[in-house]
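Student: Before we start, here is the structure in question, set down as structure tokens.
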Amino acid sequence: MNVRRALADTSVFIGIEATRFDPDRFAGYEWGVSVVTLGELRLGVLQASGPEAAARRLSTYQLAQRFEPLGIDEAVSEAWALLVSKLRAAKLRVPINDSWIAATAVAHGIAILTQDNDYAAMPDVEVITI
């Protein structure tokens, strides 16, 4: 089987947590995870409404930690600046964290695996919507 690399965004982990889909569906992918996604998931643990929600979110955060973390380095920051420049020129606004996740994918030459439409308008970003 040919394995394809992809960067799973925060929505994918939230979808797994909410059991909207089975993670085995993505057996053909080698997942990476942005440090931005890790931060968003950790924030979810810290801001959970109660102990049950916190435990569920912690489990999701720990799942995400099992995948290759992709950090923000000079290549990612360059990709981010170019991406945001193009978006601003087109008068498009996207969530700031999503722009960093997209830049991470672009810098590493991999697609983003997502449930969101936030990446649809982003130039040069390969998106796999689930």
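First residue shown is number 1, and so on along the chain.
Note: Cβ is positioned from N, Cα and C throughout, glycine not excepted.
According to Swiss-Prot, the protein has these features:
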- ASP9, ASP98: Mg(2+) binding site (BINDING)
- 7-130: domain 'PINc' (DOMAIN)
- ASP9 to Ala: Does not inhibit growth, forms complex with VapB4 (MUTAGEN)
- GLU40 to Ala: Does not inhibit growth, forms complex with VapB4 (MUTAGEN)
- ASP98 to Ala: Does not inhibit growth, forms complex with VapB4 (MUTAGEN)
Student: Same-chain residues six or more away whose CB lies under 8 A from the CB of ASP9 (mutagenesis position)?
Tutor: SER34, THR37, ASP98, ILE101, ILE112, LEU113, THR114, ASP116, TYR119
Student: Based on DSSP, tally up the residues of the domain 'PINc' (7-130) by helix, strand and coil.
Tutor: 68 helix, 18 strand, 38 coil
Student: If you draw a 10 Å sphere on the Cβ of ASP98 (mutagenesis position), how many other Cβ atoms land inside?
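Tutor: For ASP98 (mutagenesis position), the 10 Å Cβ neighbour count is 22.
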Student: Would you mind checking how many other C-beta atoms are within 10 angstroms of the C-beta on GLU40 (mutagenesis position)?
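Tutor: GLU40 (mutagenesis position): 20 neighbouring Cβ atoms within 10 Å.
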